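**Q** Following this message is one structure expressed as structure tokens.
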Amino acid sequence: MATSPQKSPSVPKSPTPKSPPSRKKDDSFLGKLGGTLARRKKAKEVSELQEEGMNAINLPLSPIPFELDPEDTMLEENEVRTMVDPNSRSDPKLQELMKVLIDWINDVLVGERIIVKDLAEDLYDGQVLQKLFEKLESEKLNVAEVTQSEIAQKQKLQTVLEKINETLKLPPRSIKWNVDSVHAKSLVAILHLLVALSQYFRAPIRLPDHVSIQVVVVQKREGILQSRQIQEEITGNTEALSGRHERDAFDTLFDHAPDKLNVVKKTLITFVNKHLNKLNLEVTELETQFADGVYLVLLMGLLEGYFVPLHSFFLTPDSFEQKVLNVSFAFELMQDGGLEKPKPRPEDIVNCDLKSTLRVLYNLFTKYRNVE
């Protein structure tokens, strides 16, 4: 039982001026009223704080704010399933990311007569992922071409994903996809996978920065479906990841002066042909003809006045890896010649990134333009 607080012993006080009786009565009333209001305000604040605390606990598992697909309601007790908030799908940046990735896949697989229209629906069974990886890596995978049953599809998907993970060499916590999530058509998992592939192989595309998806995590508790929402980041600063985050004169040319860009291209074509013509070679397309690294290696030998042994590089590279090795070797020759390490990555050149190729060739032009 609560007890009333005991009164404190009286303490002598200093004399105070006497107030008129009516004013004292008013002060007493207002004091009581003020104390009551203060207590009520404090009680309200405590109540609101308690409610806020309860909401913080309960809201993450609140009733689902939208209608679920019938398949997504078939959960066992305590089973958890994730899905994209339908409202998040209309985000312009997410739409842009999906379009860029779809266009990239279709460009890579143009010779396979494969047209992707929907990432989740077209990639879940592993068929397109297999073809995409084979094309990017120039390696044939030992898997069945056509699979109909779910078991066969998952077996194929397992093989494809294992090979992809082996190539990407990502730490386990960075791998945000698996057989079950991809086969379940998880857009989040498939996007993470495609972004990782495009960045590893230095795809000649520009991914939008800071794309996030609102993900709804659904769980069945005591027979009731409850949910919580989390923000899943798909892309961060893609410029920094690609190694092209520092703007230079070529960024300005591409963005604001296409006419001057054409002049630069013609100047560089004239420069490289002046030397490559000595080997009866000629360049007309800068972005494509330097992509395998062969012309870069030969050009460095001509500029520095030495013969590059043919066993030092791949004269007819037939895989992405061999092309990257060629370009890397050419970069080493440039550094041996006194140039700084090129800012672009070898993969950028192999993927026909024009801006990266121009940067490398312009550095050569600056140093060797007077070489006959």
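Here the Cβ of each residue, glycine as well, is placed from N, Cα and C on the backbone.
Substituted residues are absent from this model; it holds the original ones throughout.
Under the heading of mutagenesis, Swiss-Prot lists Ser4 to Asp and annotates it as follows: Loss of interaction with TESK1, however no effect on interaction with ILK; when associated with D-8. Quoted from Swiss-Prot, the note on the mutagenesis of Ser8 to Asp is: Loss of interaction with TESK1, however no effect on interaction with ILK; when associated with D-4. The domain 'Calponin-homology (CH) 1' annotation in Swiss-Prot covers 95-202 and is backed by sequence analysis. The domain 'Calponin-homology (CH) 2' annotation in Swiss-Prot covers 262-369. The mutagenesis experiment Phe271 to Asp is recorded by Swiss-Prot, whose note states: Loss of interaction with ILK. Loss of localization to focal adhesions.
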**Q** List the same-chain residues at least 6 positions away in sequence whose Cβ sits under 8 Å from the Cβ of Phe271 (mutagenesis position), in sequence order, or say none.
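**A** Looking at Cβ-Cβ distances below 8 Å from Phe271 (mutagenesis position), excluding near sequence neighbours, one finds Leu361, Leu364, Phe365, Arg369.
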**Q** Quick check on the domain 'Calponin-homology (CH) 1' (95-202): DSSP residue counts for helix, strand, coil, in that order please.
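**A** Within the domain 'Calponin-homology (CH) 1' (95-202) the tally stands at 74 helix, 0 strand, 34 coil.
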**Q** Could you pull the average pLDDT for the domain 'Calponin-homology (CH) 2' (262-369)?
**A** 90
**Q** Write out how many residues of the domain 'Calponin-homology (CH) 2' (262-369) are helix, how many strand and how many coil, based on DSSP.
**A** 73 helix, 0 strand, 35 coil
